[in-house]
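Heads up, the thing below is written out as structure tokens.
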Amino acid sequence: MFKAVLFDLDGVITDTAEYHFRAWKALAEEIGINGVDRQFNEQLKGVSREDSLQKILDLADKKVSAEEFKELAKRKNDNYVKMIQDVSPADVYPGILQLLKDLRSNKIKIALASASKNGPFLLEKMNLTGYFDAIADPAEVAASKPAPDIFIAAAHAVGVAPSESIGLEDSQAGIQAIKDSGALPIGVGRPEDLGDDIVIVPDTSYYTLEFLKEVWLQKQK
């Protein structure tokens with residue numbers, strides 16, 4: 001039986017992914033870069049702020065100084081933070097609150113493994129902080145997703161090996177990170193975006209404790 005569930009935040013617990021997309025698109029247009037559409041945005045999901053900005057700059061072969069890079073990253077985040085001020089418990093995705101309750105009542109550890117530095121703020125806005133045993137700090141890991149560092153850190157933060165954990169993700173980068181950490185990925189989204197070699201559910205209402213147990217047992221066979 002698995003001992004921990006490691007949650008991504010954007011696109012798994014709530015739809016802050018949409019706010020990230022709008023904030024990146026606005027920033028790109030401000031600096032004269034076109035092409036940050038929904039298709040390109042798939043590359044940014046689950047990726048750190050700095051790595052996302054670099055991908056956008058690379059799109060137009062644009063070079064900026066270290067100081068300007070820092071300012072652009074801050075500008076995007078300031079815009080994003082304004083957008084998420086109104087996030088509330090009503091924004092929690094279907095099934096997630098019940099899953100958190102069931103995991104706690106079954107003494108299964110819960111950790112956040114998000115690239116978002118705003119993770120603690122968002123959990124607080126949605127009244128979910130108390131369900132989490134640990135929040136891995138993205139600023140403390142050496143490499144962002146698709147590197148496995150954040151999932152390894154999240155598992156270790158609750159005293160569990162990644163191989164004894166399930167990771168929940170909605171992005172290609174995140175799924176790769178879970179695989180490389182040694183945890184078992186269960187994706188939410190479309191197989192054409194996430195790959196056909198893992199279990200994928202169409203929406204978060206499928207994330208029940210019973211379903212997670214089922215997938216875990218199948219993978220152990």
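Here the Cβ of each residue, glycine as well, is placed from N, Cα and C on the backbone.
Heads up, this one's the original sequence, none of the swaps are in it.
Keep in mind it's a predicted model, so treat the numbers as computed, not measured.
The active site, nucleophile feature in Swiss-Prot is assigned to Asp8. Cβ neighbour count for Asp8 (active site, nucleophile) (all protein chains, 10 Å cutoff from its Cβ): 32.
All protein chains included, Asp10 (active site, proton donor/acceptor) registers 25 other Cβ atoms within 10 Å of its own Cβ. Under the DSSP three-state reduction, Asp10 (active site, proton donor/acceptor) is assigned to strand. Sequence annotations record features per position, and here Swiss-Prot assigns active site, proton donor/acceptor to Asp10.
Feature annotation from Swiss-Prot assigns Mg(2+) binding site to Asp8, Asp10, Asp170.
The annotation beta-D-glucose 6-phosphate binding site is assigned in Swiss-Prot to Asp10, Gly46, Val47, Arg49, Ser116, Lys117, Asn118. DSSP classifies Val47 (beta-D-glucose 6-phosphate binding site) as coil under the three-state reduction. Neighbour count (other Cβ atoms within 10 Å of the Cβ, all protein chains): 21 for Val47 (beta-D-glucose 6-phosphate binding site).
In the three-state DSSP reading, His20 (mutagenesis position) counts as helix. Long-range neighbours of His20 (mutagenesis position) (same chain, six or more residues apart, CB within less than 8 Å of its CB): Asp10, Leu44, Lys45, Tyr80. What Swiss-Prot notes for the published mutagenesis of His20 to Gln is this: 8-fold reduction in the conversion of beta-G1P to G6P in the presence of beta-G1,6bisP.
Recorded in Swiss-Prot as a mutagenesis result, His20 to Ala carries the remark: Impairs Asp-8 phosphorylation by beta-G1,6bisP and phosphoryl transfer from the phospho-Asp8 to the substrate beta-G1P.
In Swiss-Prot, a published mutagenesis experiment is listed as Gly46 to Ala, annotated 1'000'000-fold decrease in catalytic efficiency. Remark: Gly46 (mutagenesis position) has Asp8, Asp10, Ala115, Lys145, Pro146, Glu169, Asp170, Ser171, Gln172, Ala173, Gly174, Ala177 as non-local neighbours, by Cβ distance under 8 Å and separation of at least 6 in sequence.
Quoted from Swiss-Prot, the note on the mutagenesis of Gly46 to Pro is: 100'000-fold decrease in catalytic efficiency.
Quoted from Swiss-Prot, the note attached to the mutagenesis of Ser52 to Ala states: Wild-type activity. Long-range C-beta contacts of Ser52 (mutagenesis position), restricted to its own chain and to partners at least six residues apart, with a cutoff below 8 Å, comprise Trp24, Leu44.
According to Swiss-Prot, the mutagenesis experiment Asp170 to Ala carries the annotation: Impaired, but active with an increase in the affinity for G1P.
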Within the chain of Ser116 (beta-D-glucose 6-phosphate binding site), which residues six or more apart in sequence place their C-beta under 8 angstroms from its C-beta?
Leu9, Asp10, Thr16, Leu122, Pro138
Given the recorded Mg(2+) site (Asp8, Asp10, Asp170), which additional residues of the same chain have their Cβ within 8 Å of the Cβ centre, ordered by sequence?
Leu9, Gly11, Val12, Ile13, Ala17, Lys45, Gly46, Ser114, Glu169, Ser171, Gly174, Val188
